[in-house]
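Take a look at the structure below.
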Amino acid sequence: MSYTKLLTQLSFPNRISGPILETSLSDVSIGEICNIQAGIESNEIVARAQVVGFHDEKTILSLIGNSRGLSRQTLIKPTAQFLHTQVGRGLLGAVVNPLGEVTDKFAVTDNSEILYRPVDNAPPLYSERAAIEKPFLTGIKVIDSLLTCGEGQRMGIFASAGCGKTFLMNMLIEHSGADIYVIGLIGERGREVTETVDYLKNSEKKSRCVLVYATSDYSSVDRCNAAYIATAIAEFFRTEGHKVALFIDSLTRYARALRDVALAAGESPARRGYPVSVFDSLPRLLERPGKLKAGGSITAFYTVLLEDDDFADPLAEEVRSILDGHIYLSRNLAQKGQFPAIDSLKSISRVFTQVVDEKHRIMAAAFRELLSEIEELRTIIDFGEYKPGENASQDKIYNKISVVESFLKQDYRLGFTYEQTMELIGETIR
């Protein structure tokens with residue numbers, strides 16, 4: 001090997017700032033993994049980094065992990081490899097870190113051969129996708145009746161802090177009818193990862209679940225990669241013909257990690273501090289789920305943290321425009337103790353009409369109309385204008401309030417079949 005070629009393959013860092021390294025490496029690609037050695041005389045690998053951009057003839061890398069122990073004598077060596085993750089049935093019941101490695105097991109499952117797959121895959125072509133025509137039943141009354149999901153749909157769960165996103169996600173895992181569940185906890189607190197693992201240990205579905213995590217203390221690139229890894233694992237089980245449910249909590253923290261990486265790579269902020277590349281990257285992740293003609297499906301649920309109780313956040317607006325529907329959680333309903341705190345009038349499933357029959361559509365429309373009338377009556381009551389006995393139609397609506405609220409509430413331990421849900425909504429609107 002020539003001396004010049006050797007220099008292009010090894011480099012010292014020009015700058016180390018937090019998780020970001022700048023170097024003079026030239027023969028590398030975006031997404032490539034580089035090993036970091038302690039020094040030129042040592043082969044010990046002390047860290048790894050991922051190429052995230054190029055700027056002013058410099059290559060910018062983001063550390064996988066932290067920068068503790070690195071120095072000017074640190075040597076950066078390209079590997080010509082990209083991040084891969086473990087996949088396979090042996091992953092069921094496992095906890096997976098942002099490197100795609102199993103770190104723990106919460107269920108004893110089949111120890112079959114572990115395979116490796118790239119994490120940043122292209123979405124399926126339109127010609128490979130199957131139409132969404134079959135309902136994905138969640139066991140949650142308000143969703144299955146008013147916001148019916150379809151196999152292969154992508155739904156957003158939008159809420160401000162403290163509205164019960166994790167509560168709803170646990171209900172979806174416990175009561176929905178998927179074959180495999182892949183849960184990605186992105187940028188969450190370490191306590192929440194511990195609580196989720198403990199929850200899964202006691203779940204009847206633990207042997208069909210995979211948990212991928214990157215807590216808030218992990219580097220930005222780790223948090224991004226954890227979302228890719230969770231999706232790649234779901235894709236593997238889809239190719240095996242399974243009906244997969246994918247949960248990413250939260251998509252907002254994934255987007256913030258993208259923002260941090262992009263800003264560190266020298267991009268300029270645009271919409272609300274987010275560089276343009278963040279909005280380019282979102283569809284590449286969100287378009288990967290779906291139902292395939294070859295068999296198998298990924299039905300995905302993404303939690304989105306709102307800054308307040310509306311959709312003014314540009315990130316939330318962008319995500320809502322990409323997904324196939326959204327479930328809006330209301331702080332007011334949560335404060336009243338109504339769980340799941342779903343605001344049915346602000347929520348929508350864009351495949352609803354494709355997966356339910358005419359009778360179901362009529363009943364759902366009647367319930368929404370009743371719910372809207374109740375909201376109007378609440379305003380009249382708040383102004384002190386309602387007097388029982390003066391208006392028969394208002395009295396009829398008033399007498400329905402407790403029945404409607406009872407339907408919208410649900411104990412997290414209870415799941416309802418489709419038949420039970422439709423019977424209950426029929427009784428409510430009768």
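Placed from the backbone N, Cα and C atoms, the Cβ positions cover glycine too.
None of the substitutions listed is reflected here, since the structure keeps the original residues.
What you are looking at is a predicted structure, and each value in this text was computed from that prediction instead of being measured.
Feature annotation from Swiss-Prot assigns ATP binding site to Gly162, Cys163, Gly164, Lys165, Thr166, Phe167. Quoted from Swiss-Prot, the note on mutagenesis experiment Lys165 to Ala is: Lack of ATPase activity. Mutant is unable to form external MxiH/SctF needles and to restore the invasion phenotype in a knockout strain. Swiss-Prot gives this note for the published mutagenesis Phe167 to Ala: Decrease in ATPase activity. In Swiss-Prot, a published mutagenesis experiment is listed as Arg189 to Ala or Glu, annotated Reduces oligomerization. Lack of ATPase activity. Abolishes invasion and hemolysis phenotype. Cannot secrete IpaC. Under the heading of mutagenesis, Swiss-Prot lists Arg191 to Glu and annotates it as follows: Abolishes oligomerization. Lack of ATPase activity. Exhibits moderate invasion and hemolysis levels. Low levels of secreted IpaC. In Swiss-Prot, a published mutagenesis experiment is listed as Glu267 to Ala or Arg, annotated Does not affect oligomerization. Exhibits ATPase activity levels similar to the monomeric form. Shows at or near wild-type levels of hemolysis and invasion. Increased IpaC secretion. Under its mutagenesis annotations, Swiss-Prot gives Glu287 to Ala the following note: Reduces oligomerization. Lack of ATPase activity. Exhibits moderate invasion and hemolysis levels. Low levels of secreted IpaC. What Swiss-Prot says about the mutagenesis result for Glu287 to Arg is this: Reduces oligomerization. Lack of ATPase activity. Abolishes invasion and hemolysis phenotype. Low levels of secreted IpaC. According to Swiss-Prot, the experimentally introduced change Leu305 to Asp, Ala or Ile is described as follows: Lacks ATPase activity. What Swiss-Prot notes for the published mutagenesis of Leu306 to Ala is this: Decrease in ATPase activity. Among the sequence features in Swiss-Prot, the mutagenesis site Glu307 to Ala is noted as follows: Slight decrease in ATPase activity. In Swiss-Prot, a published mutagenesis experiment is listed as Asp308 to Ala, annotated Decrease in ATPase activity. Per Swiss-Prot, mutagenesis Asp310 to Ala is noted as: Slight decrease in ATPase activity. According to Swiss-Prot, the mutagenesis experiment Asp313 to Ala carries the annotation: Lack of ATPase activity. For the mutagenesis result Arg350 to Ala, the note given in Swiss-Prot is Lack of ATPase activity. Mutant is unable to form external MxiH/SctF needles and to restore the invasion phenotype in a knockout strain.
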CB within-chain contacts under 8 A for Gly162 (ATP binding site), separation at least 6: Arg331, Ala334
If you count other C-beta atoms within 10 angstroms, which of the mutagenesis positions Glu287, Asp313 is the most crowded? Asp313
Residues flanking the ATP site, with Cβ no more than 8 Å from the Cβ centroid of Gly162, Cys163, Gly164, Lys165, Thr166, Phe167 and excluding those residues themselves: Ala159, Leu168, Leu329, Ala334, Ala341
Just name the most isolated of the mutagenesis positions Glu267, Glu307, going by other Cβ atoms within 10 Å of its Cβ. Glu307
Rounded to an integer, what is the Cα-Cα distance in Å between Cys163 (ATP binding site) and Leu305 (mutagenesis position)? 10
Here the Cα-Cα span from Leu305 (mutagenesis position) to Arg189 (mutagenesis position), rounded to a whole number of angstrom, reaches 14
Top of the mutagenesis positions Lys165, Arg189, Arg350 by count of other CB atoms within 10 A is Lys165
Nearest-integer angstrom distance between the alpha carbons (Cα) of Arg189 (mutagenesis position) and Lys165 (mutagenesis position): 14
Counting across all protein chains shown, how many other Cβ atoms sit within 10 Å of the Cβ of Thr166 (ATP binding site)? 18
Which ones are near Gly164 (ATP binding site): of the mutagenesis positions Arg191, Glu267, Leu306, which have a Cα within 10 Å? none
Between the mutagenesis positions Lys165, Arg191, Glu287, Glu307, which lies closest to Asp313 (mutagenesis position), Cα to Cα? Glu307
Sparsest Cβ surroundings (other CB atoms within 10 Å) among the mutagenesis positions Phe167, Arg191, Leu306: Arg191
